[in-house]
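J.: In Swiss-Prot, the entry for mutagenesis SER20 to Ala states: Loss of gating and proton permeability. The structure shown retains the original residue. Under the heading of mutagenesis, Swiss-Prot lists THR24 to Ala and annotates it as follows: No effect. In Swiss-Prot, a mutagenesis experiment is listed as CYS26 to Ala, annotated with the note No effect. What Swiss-Prot says about the mutagenesis result for SER28 to Ala is this: No effect.
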Amino acid sequence: MNNATFNCTNINPITHIRGSIIITICVSLIVILIVFGCIAKIFINKNNCTNNVIRVHKRIKCPDCEPFCNKRDDISTPRAGVDIPSFILPGLNLSEGTPN
């Protein structure tokens, strides 16, 4: 008296494949949007940092700005290392230019 049998022979394989393809496309689009969002966030943060450096460089008009800004106003590449302000070591010339 078991009337709750399930017959697997009537499943249409084309419908099953179509559903799998739709799910795969949706998941792929979500992953692509997440990756592009992360990349855009990185570039937005980089631009904010660059704008802050430009503002600080324009605000500080003095010869001792070398630790904070590059001489050539080249802010496209970040500087590595730790900047030491010139007032801490006044007798040491740390500039990247030619010697006097």
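Each residue's number is its place along the chain shown, starting with 1.
Cβ coordinates are placed from backbone N, Cα and C, and glycine is handled just like the others.
Are these features on the surface or tucked inside, and what touches them?
T.: In the three-state DSSP classification, SER20 (mutagenesis position) falls within a helix. Under 8 Å, Cβ to Cβ, and six or more positions away along its own chain, SER20 (mutagenesis position) finds no residue.
Taking the Cβ of THR24 (mutagenesis position) as centre and 10 Å as the limit, one finds 10 other Cβ atoms among all the protein chains shown.
Taken residue by residue with DSSP, CYS26 (mutagenesis position) is part of a helix.
Here SER28 (mutagenesis position) comes close to no residue that lies at least six apart in sequence on the same chain with a C-beta under 8 angstroms from its C-beta.
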